[in-house]
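Q: Just passing along the structure, written as structure tokens.
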Amino acid sequence: MVNATLSVVQKNSAFVGSATGELAARAIGMLYPGVKQSDLSEEQKQTISTLATVSAGLAGGLTGSSTASAAVGAQSGKNAVENNYLSTNQSLTFDKELSDCRKSGGNCQDIIDKWEKISDEQSAEIDQKLKDNPLEAQVIDKEVAKGGYDMTQRPGWLGNIGVEVMTSDEAKAYVQKWNGRDLTKIDVNSPEWTKFAVFASDPENQAMLVSGGLLVKDITKAAISFMSRNTATATVNASEVGMQWGQGNMKQGMPWEDYVGKSLPADARLPKNFKIFDYYDGATKTATSVKSIDTQTMAKLANPNQVYSSIKGNIDAAAKFKEYALSGRELTSSMISNREIQLAIPADTTKTQWAEINRAIEYGKSQGVKVTVTQVK
């Protein structure tokens, strides 16, 4: 997808093509001051690559004629239009077929089944597209699905002035159900940076990012600002948790583990020293690994990428877990529907470190592991 995005950008203008290198260079200077490009670790290069892709995609949107030009090529747009759940035209056709059938008094279940099958077949492609090309799903698929959904909400009186409207409340309900499901799927499963790229490449939003022309430094700053935002789901006091940062597992890790357990069933806790996971809720089939990372150590402040590496290691362990038994408690992969990591970090975590945390969260999604972050102050 990186190559697809950059190719669109480079086709828009020679300037944007050459600007991609500057985007990366500026990102390196902002995130890793004093570090030469040749000295970047592989994971640091991945971070820069992601930022450059977001920024370059945004730049492409500024030089192109539409949001789609920033995200995907014309062919991918064509494919999306031809292969989507129920589009505007499909919704109208379904509405007409169902309305005519009801008026004739026939058995209309075959019509409903036919269109549900079409919707399901086209919707099934979204799962793979969210893995292979999430930016296309955000830019084009979402708009087509939304078009079909919006058709159900057009008031009937518009039909009196020549505007096409749906007339069957039954058909509207089906389209809302089918397309609403796909819209939710796209929103929930799209990587966060693609949502930023779509937002930033919209002409109505570009005024906030560009003044007097294409300003590469502003675009890069915007991308970094988005990626480095604080995404903690909660903030708690250290005294409430009973933990002390930098004081070892007994005063940092264990108190946090106990705190997380307060919101889980009493029998969810696994035996001490259980492999990978600390809790298992049989009712929800959720296995939870409780972790805490002190981001304020000299090593992690000097090299924020260590934060990503630590979380990634925890994610990989949770994703690859197969089975384990200890003290009469057994846990197997077949018992697990949800794998989660409850992560605690200091409230003083830097923006650069947050960029690494957010990258790890997105990586977790790709591995089927949900990472929830709580900051402890």
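Numbering starts at 1 and runs along the chain as displayed.
Note: Cβ is positioned from N, Cα and C throughout, glycine not excepted.
The following feature annotations were taken from Swiss-Prot:
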ACT_SITE  GLU257  active site
ACT_SITE  SER289  active site
ACT_SITE  LYS291  active site
BINDING   GLU257, ASP278  Zn(2+) binding site
MUTAGEN   GLU257 to Ala  Loss of DNase activity in vitro
MUTAGEN   ASP278 to Ala  Loss of DNase activity in vitro and in vivo. Unable to inhibit target cell growth via CDI
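Where in this structure would I find these features, and how exposed are they?
A: Annotation for GLU257 (mutagenesis position): same-chain Cβ neighbours under 8 Å, separated by at least 6 residues, are ASP278, VAL290. Look at GLU257 (mutagenesis position): DSSP puts it in a helix.
In the three-state DSSP scheme, SER289 (active site) falls into the strand class.
In sequence order, GLY253, ILE311, ASN314, ILE341, GLN342, LEU343, ALA344 are the residues near LYS291 (active site), counting only same-chain partners six or more apart with C-beta under 8 A.
Mapped onto three states, the DSSP output places ASP278 (mutagenesis position) in coil.
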Q: I'd like the Cβ neighbour count for ASP278 (mutagenesis position), meaning other Cβ atoms within 10 Å of its Cβ, all protein chains included.
A: 21
